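Residues or ranges marked as domain '5'-3' exonuclease' in Swiss-Prot: 1-310. Quoting Swiss-Prot on the mutagenesis of Y73 to A or P: Complete loss of 5'-3' exonuclease activity. For the natural variant G298 to K, the note given in Swiss-Prot is In strain: X. Quoted from Swiss-Prot, the note on natural variant D300 to A is: In strain: X. Under the heading of natural variants, Swiss-Prot lists S306 to R and annotates it as follows: In strain: X.
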Amino acid sequence: MKNKLVLIDGNSVAYRAFFALPLLHNDKGIHTNAVYGFTMMLNKILAEEQPTHILVAFDAGKTTFRHETFQDYKGGRQQTPPELSEQFPLLRELLKAYRIPAYELDHYEADDIIGTMAARAEREGFAVKVISGDRDLTQLASPQVTVEITKKGITDIESYTPETVVEKYGLTPEQIVDLKGLMGDKSDNIPGVPGIGEKTAVKLLKQFGTVENVLASIDEIKGEKLKENLRQYRDLALLSKQLAAICRDAPVELTLDDIVYKGEDREKVVALFQELGFQSFLDKMAVQTDEGEKPLAGMDFAIADSVTDEMLADKAALVVEVVGDNYHHAPIVGIALANERGRFFLRPETALADPKFLAWLGDETKKKTMFDSKRAAVALKWKGIELRGVVFDLLLAAYLLDPAQAAGDVAAVAKMHQYEAVRSDEAVYGKGAKRTVPDEPTLAEHLVRKAAAIWALEEPLMDELRRNEQDRLLTELEQPLAGILANMEFTGVKVDTKRLEQMGAELTEQLQAVERRIYELAGQEFNINSPKQLGTVLFDKLQLPVLKKTKTGYSTSADVLEKLAPHHEIVEHILHYRQLGKLQSTYIEGLLKVVHPVTGKVHTMFNQALTQTGRLSSVEPNLQNIPIRLEEGRKIRQAFVPSEPDWLIFAADYSQIELRVLAHIAEDDNLIEAFRRGLDIHTKTAMDIFHVSEEDVTANMRRQAKAVNFGIVYGISDYGLAQNLNITRKEAAEFIERYFASFPGVKQYMDNIVQEAKQKGYVTTLLHRRRYLPDITSRNFNVRSFAERTAMNTPIQGSAADIIKKAMIDLSVRLREERLQARLLLQVHDELILEAPKEEIERLCRLVPEVMEQAVTLRVPLKVDYHYGPTWYDAK
C-alpha cells in the first residue's frame, strides 16, 4: 500500500472546533467543546484516509522568525479565549491516547512544520493530506499534496488540488504567496499594497505571474493610482510575499519514521472519553467492537417452569417483553422479575395462565418498578390482563432528568448512569426487518439483566429527581398519566370507514377537477407531483419569476409557491392540489390502513417521553395532526364517531392557555387584569399596539394582534413577525415595542429567563420540568438566538403541557368517583376528547370544565370551552 501522510494544523482545527460548537463542559466544569470537535475531525480522518503516517503540528509561541522581519506580524489578533486555552492540554492528552505525535518548533509556526514535512514526504513518494482552517496552506497543493480546508464546523471541508486552486482563485498554488504579497492578509496583519484587493491582485498575477514581475512591469500597468501605489509600496509587497511564504525547510527534528501511525491506545482513549463525558464517542466505540457480543459479568438467575411465591414479592422489578414497534399487536415473548430474593425468567404461556401471577400483576399493593410501563400495560390489556401497582418507571424518570436524551431502551439509560451489566435490545434482537427473537437462554438472560438494571437504578434516579425537586412530577403526574394513556390507547377511537371511503372518493373527484384546471392554465399535461416538470412549466413556459433554485433545478417548495401566487392563477390551484393530495394519502388512505379489523377503531400510541417541552405526541396514527385549517381537512373529523349507540363525542379545550400561563409567570399587571376582567385578549392587545378604542378595533387589527400575542410566546423576532403578517420589519419592530410598552412585565420576564438560563443551563416549568439549553452560551449568533427563544417559550409551553396532564389525571379520578361511563379518548394539545352516553352529557358540561379549570391555581382564571355532537367534527 502506498504511504499516506496526514498533517493536521492543530491550532487552526482547535479554533474552528471551539467556535463551531457550543460551550460544553464535563461534570468537573472543564470546557470540552474544542476537544470534542477535534475528536470528531480526527475520527473522520482516520476512518476515511487510513493514514500510514500522521502528525499534528502546533504553534510554539507568539514570536516567530517572521516577527524579526516584521514586528507587527499577526498584530491585532484577539486574545485566545480562556475557555479554549484550558483545552490545549486536553488536546495533547487526546493525541497521546490516539498515539498520534504532536510537534511544535520554537520560532516557527505550525504551517512551517507542515510545509517541511509535506516536502519531505513528497520526495519519498508519499501521498499527503493537509488539514487546516487556514487557506494560506493552499500554496502547498501539488500533484501529491491535497489541502483540505475546514468550512462550516470541522467536518465540512473543501479539498484543494492544483486544479481546484486554479479553479477557485484563477492562480496556481505557487502564486498564492504572490497574491498575499499584493493584497495582504488582514488575519495575519500582512500589509500588502494599499489599494489592491483580491480582484486587482489576481488580474495582475494572471498577466505578470509573480510579484517581482509585476514590480518590474509597472509601466505596462493601467491606472495611475495603482502604478503610484506599486512604486511607493514596492518593498512592502516583497516583504508581504516573504511573510506569506510557508517555510519548507524548517529544522524539524522528526523523521518520517517517527510519525508512523500505530493505532490508538484503546484503554487510554476510553478513560479519557469517560473523564471528558464523551458518551456518544464511547457508544460508537462499543458498537464498532460489536457490543452485542461483549462479555458481561455473570449473573445468577432461574428459568422457571412455574410461578412460585418467592417471585411474587411485595416489590419487584418487572419486565414484560414486547418485541415489535407497535405493541398493540406485537407478541409478549418473555417475562422477567428481579427482587431481593433473586432473578427469574418466566415463559409468557406459563406466567399469563397462572392465577397467582395474574393476581399479583393486578394487585395495587404489590409494587412494581418497570421501564415503559405503558407499553407493557397495553400489551397485557389485549390479553384481558390488568397491570397495577407501578411505583417507578425508569423510562419516565430518565426522561424527566434530561428530556433531550432519547432513552431507547434500558441499556441506554443504564449507560447514562454508569451501569454496564445489560446489553442493548438492538444487540440482542437486531433491528428493522432483521429483528428476531433469540434462543430461550439468550432471551432469558437479556430480560433478567434488564430487570436487574431497573431494580438497581430506581434508587439513584429517584435521589437525583429529589435533588431536582422532580420526584413528585414523576410519581404524581407522569406515572399516573401513563396508566391513563394506556387506557386511552386500548380503548381507541371508532372510525366510520364508509364515511372515510366516501370522503376519499369526493377528494379524488376534487383532485381531478383541480388537475384539469391546472392543465388548462398550463396549456399542456404534465406530472404535477414532479418538481422538475412543474418547474419547467412555471418558470420556462409561463415565465414566472425565479425566486430560488436547488441543486437539481427550480425550487417549487410551498413557501416559494405562496410568494408566486399573485403572479399567476395556476399557482393557487397547484397549492390546493398539494393540500388535497396530502389529505388523500396521509389522512384518508393512512387512517384506513390502521383501522383495527376487529374493533373498527384506531389505536394510537402516545409518546410520553419524547418532546423536550413535555407535550404528548402520537403515532400510528398521529391523531394530533388531523388538519383543521382546510375545510376538507376538518371534515375528516366527521369519520371519528362514538363506539356505542346513543353516545356522543364531547370535546373540551383550554382557551388561550399559553397566554394565561405567560400572564402568571411574567406577573404582568395589565395582562393579569385583562384576563381577570374576561376581556378578549387579542382585542385588548390590538387596542394597545394600534392606540385605538375597543369599538375601533377592526378584524384585521385583531388578527395582527393575535399574531403578536402568540409570536411573543415563542420569542418571535421582528423578522419573523414581518414574515407572518406580510409587513415590513420596521412595522413589526414597532408592534413588538408597543406590546412590551403595554405589558412591561412580559419584557422583564423574557430578559430574566434568558439570564437565568445562561446561569443555570436550564429552564423549568411550573411543576419543575426541566429543559437543558447547552447552546444558550454559543458564540454562533443563530444557534444562541434559537436557544434564547427556547428559554422564553419552554416554561410557557411546558407549563401548559403540565396543566393538561394534571387535568387528565383529575378528570379520570372524578369520572371514576362519580361512576360515569364517559371515557377519555384523545388529548390533542390543549383539547381533551371524550365519548359518553347522551344521558351523561349534561353532567359532563358541568364536570369537565370545572375539573380542567381547577387543575392548577394561577394568578389568572383558566377558561375551558366545550362542545359535543355525533362526531368529532360536530363537537366544535
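Backbone N, Cα and C define each Cβ position, glycine as well.
Every protein chain shown contributes to the tally, and the Cβ of D300 (variant position) ends up with 7 other Cβ atoms within 10 Å.
Of all Cβ atoms in the protein chains displayed, 12 besides its own lie within 10 Å of the Cβ of S306 (variant position). In the predicted structure, the domain '5'-3' exonuclease' (1-310) carries a mean pLDDT of 86. Counting every protein chain shown, the Cβ of Y73 (mutagenesis position) has 19 other Cβ atoms within 10 Å. The separation of Y73 (mutagenesis position) from D300 (variant position), Cα to Cα, is 69 Å.
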